[in-house]
Amino acid sequence: NLVQFSYLIQCANHGKRPTWHYMDYGCYCGAGGSGTPVDELDRCCKIHDDCYDEAGKKGCFPKMSAYDYYCGENGPYCRNIKKKCLRFVCDCDVEAAFCFAKAPYNNANWNIDTKKRCQ
């Protein structure tokens, strides 16, 4: 779910950037999304959005699905999840968290005018 996803982000980036920095970034980080991603981090958000869309097509509820995960020194991972939907959603979130941690953060792409830049 979205709360767990925020913890996974913090785990993957070792607390270097607050989760709220990703809530209004580029064209895809945050609610909705359209156009071409503005950079690598925004592409991570689009991939995560697409993953959640795929989860929805499978009958899952990604924004509300609670799963078991662990935050280790090498980052987050999904723990012993047998239910397919929960595993799928957890994998979406873990992959995105690592993607966020690797991607550079460009302050100029935070809180952009999406009507102009995301067509």
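FYI, residue positions are counted from 1 along the chain as it appears here.
Cβ atoms here come from the backbone N, Cα and C positions, even for glycine.
Although substitutions are noted, the structure shown does not include any of them.
These features come from Swiss-Prot:
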{"type": "VARIANT", "residues": "K16 to R", "note": "In variant S"}
{"type": "BINDING", "residues": "Y28, G30, G32, D49", "note": "Ca(2+) binding site"}
{"type": "ACT_SITE", "residues": "H48", "note": "active site"}
{"type": "ACT_SITE", "residues": "D93", "note": "active site"}
As a whole number of Å, the Cα atom of G30 (Ca(2+) binding site) is distant from the Cα atom of H48 (active site) by 11
Spatially closest candidate among K16, H48, D93, the listed recorded positions, to Y28 (Ca(2+) binding site) (Cα to Cα): H48
Including all protein chains shown, what's the count of other C-beta atoms within 10 A of the C-beta of D93 (active site)? 28
Between D49 (Ca(2+) binding site) and D93 (active site), what C-alpha distance do you get in Å? 10
For each of the recorded positions (K16, H48), count the other CB atoms lying within 10 A of its CB, then report the residue with the highest count. H48
